[in-house]
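> Below is the structure I would like to discuss, written out as structure tokens.
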Amino acid sequence: MKFQYKEDHPFEYRKKEGEKIRKKYPDRVPVIVEKAPKARVPDLDKRKYLVPSDLTVGQFYFLIRKRIHLRPEDALFFFVNNTIPPTSATMGQLYEDNHEEDYFLYVAYSDESVYGK
């Protein structure tokens, strides 16, 4: 998926910002969250998050669901590198395994469990 954040900010800027965030907040991880193409869920009001490393993916789902005002019966799926992460993993684990060279973790969200292009 093409992330708008990457389109809006050149790599060097993102890398410098990612490094600065990791130094200043070692117990938190920088995450970019954007809606997947063709997803029929609302847009987020912001896409950059600084998340506690020990927050679980399940807790992060809850946080994002609240921000986009999803009803309990509405489905929501996260994708990290085109894969749905386990809800029991911590955001710190997910970050360590999947962050990009700019020190950001990129998460796409959708109402579909299949990653659309």
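Glycine is no exception: its Cβ is also placed from the backbone N, Cα and C atoms.
Original residues only: the substitutions mentioned are not part of this model.
From Swiss-Prot, here are the annotated features:
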type	residues	note
MUTAGEN	His9 to Ala	Abolished interaction with ATG4B
MUTAGEN	Arg28 to Ala	Does not affect interaction with ATG4B
MUTAGEN	Arg47 to Ala	Abolished interaction with ATG4B
MUTAGEN	Arg67 to Ala	Abolished interaction with ATG4B
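Burial and contacts for the listed features, if you can.
Under a cutoff of 8 A between CB atoms, and with a sequence separation of 6+ in the same chain, the neighbours of His9 (mutagenesis position) are Glu17.
Annotation note: Arg28 (mutagenesis position) sits in a strand segment as assigned by DSSP. Annotation for Arg28 (mutagenesis position): spatial neighbours Ile21, Leu50, Val51, Pro52, Ser53, criterion Cβ-Cβ under 8 Å with sequence separation of six or more.
Taking the Cβ of Arg47 (mutagenesis position) as reference, residues of its chain lying under 8 Å away and at least six apart in sequence are, in sequence order, Gln4, Tyr5, Ile32, Val33, Glu34. DSSP assigns Arg47 (mutagenesis position) to coil in the three-state reduction, outside any helix or strand.
The number of other CB atoms found within 10 A of the CB of Arg67 (mutagenesis position), across every protein chain shown, is 15.
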